[in-house]
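Enquirer: Mind having a look at this structure? Questions to follow.
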Amino acid sequence: MTNLIATFQDRFGDWLTALSQHLQLSLLTLLLAILLAIPLAVYLRYHEKLADWVLQIAGIFQTIPSLALLGLFIPLMGIGTLPALTALVIYAIFPILQNTITGLKGIDPSLQEAGIAFGMTRWERLKKFEIPLAMPVIMSGIRTAAVLIIGTATLATLIGAGGLGSFILLGIDRNNASLILIGALSSAVLAIAFNFLLKVMEKAKLRTIFSGFALMALLLGLSYSPALLAQKEKENLIIAGKIGPEPEILANMYKLLIEENTSMTATVKPNFGTTSFLYEALKKGDIDIYPEFTGTVTESLLQPSPKVSHEPEQVYQVARDGIAKQDHLAYLKPMSYQNTYAVAVPKKIAQEYGLKTISDLKKVEGQLKAGFTLEFNDREDGNKGLQSMYGLNLNVATMQPALRYQAIHSGDIQITDAYSTDAELERYDLQVLEDDKQLFPPYQGAPLMKEALLKKHPELERVLNTLAGKITESQMSQLNYQVGVEGKSAKQVAKEFLQEQGLLKK
């Protein structure tokens with residue numbers, strides 16, 4: 001409990017930001033779902049066959065896993081709030097639509113006949129007594145939708161829409177139960193609060209209910225005003241990073257350097273996703289900059305993959321020229337350290353089976369179980385390369401990056417992929433096996449951005465190239481350890497390092 005409170009106090013500012021994002025997304029989704037579902041239900045009430053079809057279709061959408069729905073929208077809408085909002089609205093429509101139709105159909109037919117006898121139009125009947133009588137049932141559907149929205153909105157973090165899910169995702173990545181609890185408990189409390197508020201509104205008069213939702217819409221609009229005004233004052237760059245502490249540290253370094261040396265501001269989007277996710281987001285303009293590694297560019301982004309040597313300078317030149325020609329992306333100068341892929345095993349396993357090189361795994365491939373990330377498992381410079389170059393046919397379970405270290409620590413797996421600067425190698429006493437057949441190319445990190453952005457702001461090259469040739473492997477490993485193991489803020493670690501190196505004044 002003490003650790004939970006300390007973590008909450010340390011990250012209170014981040015929590016307020018995440019809570020605000022979650023509230024904005026949830027409230028906007030709920031209001032849009034109400035505006036779509038209730039008028040549709042009023043229309044479908046008099047078209048029973050069509051109503052059955054629409055309800056079935058809406059119900060089918062609810063059976064689609066939310067993560068799959070988000071993934072389907074990314075190619076069409078990019079990343080960020082729009083695909084998250086669209087997916088959440090689709091999920092929220094069904095309970096509101098169903099309850100509104102049920103509520104309207106449950107009205108005593110004699111009241112309908114009396115209204116017609118008094119010469120009331122359909123709209124007058126709806127306004128005078130049908131909606132008021134059906135309102136308790138309608139509000140019940142709205143409450144169900146609200147709870148559903150708030151819970152599902154935690155997944156919006158995976159596509160860059162922010163929210164309380166960022167704490168959960170970060171907690172999983174850092175193996176930090178306090179962060180997970182902060183995100184989960186906040187989401188649960190928010191759902192309970194929404195449910196209570198809507199329950200109170202349910203008992204109010206119709207005009208009071210409408211006024212309540214109008215007030216919500218007004219407050220929602222006002223909450224977006226500061227961000228819109230800030231964007232007009234200064235150009236804001238979106239700097240994203242892959243999952244893990246290292247990309248977040250590098251992204252914060254870029255942000256700090258840009259804000260000190262230019263008139264622009266920058267927002268960091270950490271734990272944004274895998275390589276392909278960030279690459280597509282960059283090309284579509286959903287993000288502006290992210291740190292990418294030379295070997296990843298040559299092996300995964302360039303199509304077809306060029307044949308390169310294992311000389312770092314040559315790999316960088318091929319990556320820089322190839323990505324510029326293929327996608328009109330600018331790849332600035334790399335840092336010094338190599339963060340290559342690696343295959344690691346616990347030291348006691350290495351000693352027990354005499355494992356020193358990746359080739360040595362051949363003699364134990366039937367005895368040991370491997371845990372790889374989805375990305376490593378599908379890459380030519382990953383498990384596919386282990387199969388083709390080393391002839392390995394390992395028993396592989398795929399999992400999220402942070403979970404593989406927990407799995408190897410608990411003994412569920414004995415082999416894992418890693419990055420050579422991962423703090424977990426030291427934390428869990430792992431031994432990196434020698435890449436004796438040189439499967440993994442050099443991996444040096446450098447900022448990747450659109451050529452159009454660099455042409456518009458040429459000062460970015462000068463500012464970000466101050467990191468070129470800087471940061472050794474031991475320094476990067478230590479920075480990762482501070483964030484991943486000691487739990488320090490990536491922004492603070494990045495700031496302290498830049499100040500120590502004389503790259504940042506304040």
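Quick reminder: no glycine exception, Cβ is built from N, Cα and C everywhere.
According to Swiss-Prot, the protein carries these features:
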| type | residues | note |
| --- | --- | --- |
| DOMAIN | 19-198 | domain 'ABC transmembrane type-1' |
| MUTAGEN | Gly244 to Phe | Disrupts ergothioneine (EGT) binding. Binds EGT 100-fold more weakly. May have a global impact on overall structure |
| MUTAGEN | Phe293 to Tyr | Disrupts ergothioneine (EGT) binding |
| MUTAGEN | Glu375 to Gln | Disrupts ergothioneine (EGT) binding. Binds EGT 500-fold more weakly |
| MUTAGEN | Tyr419 to Phe | Disrupts ergothioneine (EGT) binding |
Enquirer: Can you tell which of the mutagenesis positions Gly244, Glu375, Tyr419 lies nearest to Phe293 (mutagenesis position) in space, using Cα positions?
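Expert: Nearest in space to Phe293 (mutagenesis position), counting only the mutagenesis positions, is Tyr419.
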Enquirer: Within 10 Å of the Cβ of Phe293 (mutagenesis position), how many other Cβ atoms can be counted across all chains shown?
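Expert: Excluding its own Cβ, Phe293 (mutagenesis position) sees 29 Cβ atoms within 10 Å.
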Enquirer: In Å, rounded, how far does the Cα of Tyr419 (mutagenesis position) sit from the Cα of Glu375 (mutagenesis position)?
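Expert: Per the Cα atoms, Tyr419 (mutagenesis position) and Glu375 (mutagenesis position) stand 13 Å apart.
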Enquirer: Tell me, by DSSP, whether Glu375 (mutagenesis position) is helix, strand or coil?
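Expert: In three-state terms, Glu375 (mutagenesis position) counts as helix.
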Enquirer: Counting only residues 6+ away in sequence within the same chain, which have a CB under 8 Å from the CB of Glu375 (mutagenesis position)?
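Expert: Set apart from Glu375 (mutagenesis position) by at least 6 residues yet with Cβ under 8 Å, we have Thr274, Thr275, Ser276, Gly382.
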Enquirer: Fewest other CB within 10 angstroms, which one of the mutagenesis positions Gly244, Tyr419?
Expert: Gly244
Enquirer: In which DSSP state, out of helix, strand and coil, do we find Gly244 (mutagenesis position)?
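Expert: In the DSSP reduction, Gly244 (mutagenesis position) maps to coil.
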